[in-house]
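Report on the following structure.
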Amino acid sequence: MTLLTSSLLFFSLLTSRLEAIPVLEKSPAHPAHSAHPAHPSHPSPGVRILRAPESLVAPLGDEVVLECETSLQPERFEWSHRSSRSSGAGFKYLRTGTAKANVSQEAAISRLKVLVRQDTLGEYRCVGWFGPLVVTSTIARLELASTSLLGGQESESPLQWRVSAGNSVLWPCGKQVKSNPSASWSYYRNGVEIKPEFIGTNGNIFLSNVSSESSGSYSCQATNPASGERIQLTGSLQLQVTPEQRSQSKSPHLLNGQPNSQEITIREGSSLLLLCPGVGSPPPTVVWSSPDVVGAVKNKRSKVIGHALEISNTRVQDAGTYICFQDNGVRPVLEHYIKVHVEQPPQIVRPPWADLTNEGDRLKLECEATGVPTPEIYWLLNGHSSLDDTEAELSNNFLILHSVLKRHAGYVQCFARNRLGEHSAGTLLQVNPKQIQEPRESGGTHRPKPNQGSKQKQMYPPTPPNVTRLSDESVMLRWMVPRNDGLPIVIFKVQYRMVGKRKNWQTTNDNIPYGKPKWNSELGKSFTASVTDLKPQHTYRFRILAVYSNNDNKESNTSAKFYLQPGAALDPMPVPELLEIEEYSETAVVLHWSLASDADEHLITGYYAYYRPSSSAGEYFKATIEGAHARSFKIAPLETATMYEFKLQSFSAVSASEFSALKQGRTQRPKTSTTEEPTLQMGDRDTTTPSHNETFNMSPMLTGTIGGGAVLILLLISTCLCVCRRRSSRSRGNNPNKPRMAELRDDFVPLGNCSPTKQRQRTRHIHITLNPLAQQQQQALEEKNDTDQDAPYYQRPSSYDYDPGLRRMSSSSLRRSQRTLERAGGSNGSNNGNNNNLNQSAEAGPVENPGKPGRVLMKRPRLSSRSENLSSGSLNSVGV
């Protein structure tokens, strides 16, 4: 059995998401609104008929071969036949290996050998099967070669013509011959074959500027080129040419047997030869004109040769009436009319186009064609006539499906035909099936089973993947999850296997996340993934495994067989050009691109967009853009104020293009608030509270200044605390034997008038609360001090343990304290000139006279040792 090397495209037509692929050519513009576009210079990719079978004419008993070639190797070829003897009958598939038909296949070429018989005459079609997809060729006619005479084999009397020299003679010797195919002609004079002056005279002997040497007996013979049958016409012409001097003057006129007018039918593109009959004496001159065709004579394709007008590469616009005027100065002038018909084979200028259609929707497809005669339009749905479909209606050039059903999914072809041939174009019709809910039990009372709670949500599988070739070793898969209310999907896994015996499914390592639980279209949510490390020239199947939130999984249906062709066997796809990356928002950008030629749209099914942050060297994110007409696409969500790099490639059902050049773009920065906060008017002061965005968007220099100032303030505070602590530690420990209360009293001395101006006097007090546990000991110390009140106070010399520097420091502190007290005492006249307050008793402290106003307390330096005993009491609080 032949290996099914290319069951491609092979898309699951009921659920896959694809674009239309034409069989022959497709209009580059959208069919619904475009003017008649020019046809592309090369055929479109995908499934198409490269070479359709050609019509043949053959004699009975001959064997002919019909050939059909497709762009890709199908799973199988079939041929259908409609006999010419059964009018109105449909096509029937031929059984191969029979006596009258033998089918052979070699790769993507199929050959049908037919023995020409009466029952094998008729129309033939080639049908290629690509999985569920059926592509049908145009019709080839097999006709029987034949040659006959319209008037029978009756003998005609020879014509006798006598003309003066210098005239041109036209004899239509083969006007009664009917031949299929057109006969080839041979001309004879006096039994000797002569070469015609013009090619394409089609059974007309034309002699220009005759002389006496042209006299003789003329005859002609028709030969059927297919069968080789020859017909010797019985009629002949006896021509006698007389010298011009002997002829009398005579106006232009027609000879016996020459037609009064002519009607010629010619195929577009052929050469047309118009001959003007008539003679006169003297020989007339000929002038050509046409009331219907502007510039019919004076153009580059027309040439006047004597009495003949030759038009090369005939066009439809050349059809009309041509008049040749013959004038030799003798009235009347002879006018000869020739009616020209130019026929044109059918050509579809607006092919059908179908998008993904929901089951049950109404679909209207248009197919417009040109041709002369006006072509007839008919439709095939997966190889079956639309006339047999109850949902189909034909209206002028439209096919209307009132309700699209699943059986309509596949290839829809439009055919235009006239007697010159056929032309076809098609589109892929994809049907999105309705979601079928599980039927609920009806009738009776539903009793819940034990351990049965509320109805669980279903697991809706993804659609079968659509496969596109990326390279010789990789493909791109596209699938979607239809809208549903079932269990949410967490991730996808891709599985594939090579077609063949004992080939197991392989699972890729990548986990494809479902993303945000929202639908990105009315139909559902689309996904893409690539599969690498494949082998070219092998056939694969793919499927998608969905993992749900309940940790269960469900598989999609498998894709149709996909044959991975090497890139050398495919035509290159047009590469899109990225024009601009538009900053759409803080989380989105819009890509804008173009094609080198809009005529390339018919080659494209859609586009793949790849993007990643410019600072990243990881894999690209992918987005699929459906439709060949797209020129922009929004990509979201993205990071705010982030630079990304983008690239594009176009794809069809068979392959993908090269990547476009990389282009960078970024998302927008966060927008600052333009709303002012309410202000409180206080005179001319501006007390407007800055908004959050204004504070957040503070300039870096200002932020650095504020931060540096805060650090300096903290350093200053820390330094002051350290200095104060060191001074406090130095001042404690002057007298180790002095009680704590007495020490505090000695530390504060009265200064009568510290300030020279006494505008405001305040009484200040130091309130000391002692520990109750040390109250008795403190009272004993106070009584002891009271007994020593009358004794003179002597300053004890300072004693230091080991450091003489401490002694010098204490002496300096004492001298500074003395100078301070002297200045304070000098300002008070009641001190009797004694500024040395060191002789005061300890009882003169502020604790003894707390109510006396106008007193200022200053701390006195202690000269005792730094070690002090605080076990006698603890200081709880100090009040000023």
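Each Cβ is built from the backbone N, Cα and C atoms, and glycine gets one as well.
Keep in mind that this structure shows the original residues, not the substituted ones.
Residues belonging to the domain 'Ig-like C2-type 1' (45-142) score a mean pLDDT of 87 in the model. If you look up Swiss-Prot, you'll see 45-142 marked as domain 'Ig-like C2-type 1'.
Per Swiss-Prot, the feature domain 'Ig-like C2-type 3' maps to 252-340; the stated evidence is sequence analysis.
Here Swiss-Prot flags 346-432 as domain 'Ig-like C2-type 4'. Within the domain 'Ig-like C2-type 4' (346-432), the DSSP-based counts of helix, strand and coil residues read 6 helix, 52 strand, 29 coil.
The DSSP breakdown of the domain 'Fibronectin type-III 1' (461-567), given as helix, strand and coil counts, is 1 helix, 52 strand, 54 coil. Sequence annotations record features per position, and here Swiss-Prot assigns domain 'Fibronectin type-III 1' to 461-567.
Swiss-Prot documents F10 to L as a naturally occurring variant and attaches the note In strain: Tai18.
A sphere of 10 angstroms centred on the C-beta of K175 (variant position) encloses 15 other C-beta atoms. In the three-state DSSP reading, K175 (variant position) counts as coil. According to Swiss-Prot, the naturally occurring change K175 to Q is described as follows: In strain: Tai18.
Listed in Swiss-Prot as a natural variant, L806 to M is described as follows: In strain: Tai18.
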Give me the DSSP three-state residue breakdown of the domain 'Ig-like C2-type 1' (45-142), ordered helix, strand, coil.
0 helix, 53 strand, 45 coil
In the domain 'Ig-like C2-type 3' (252-340), how many residues does DSSP assign to helix, to strand and to coil?
3 helix, 44 strand, 42 coil
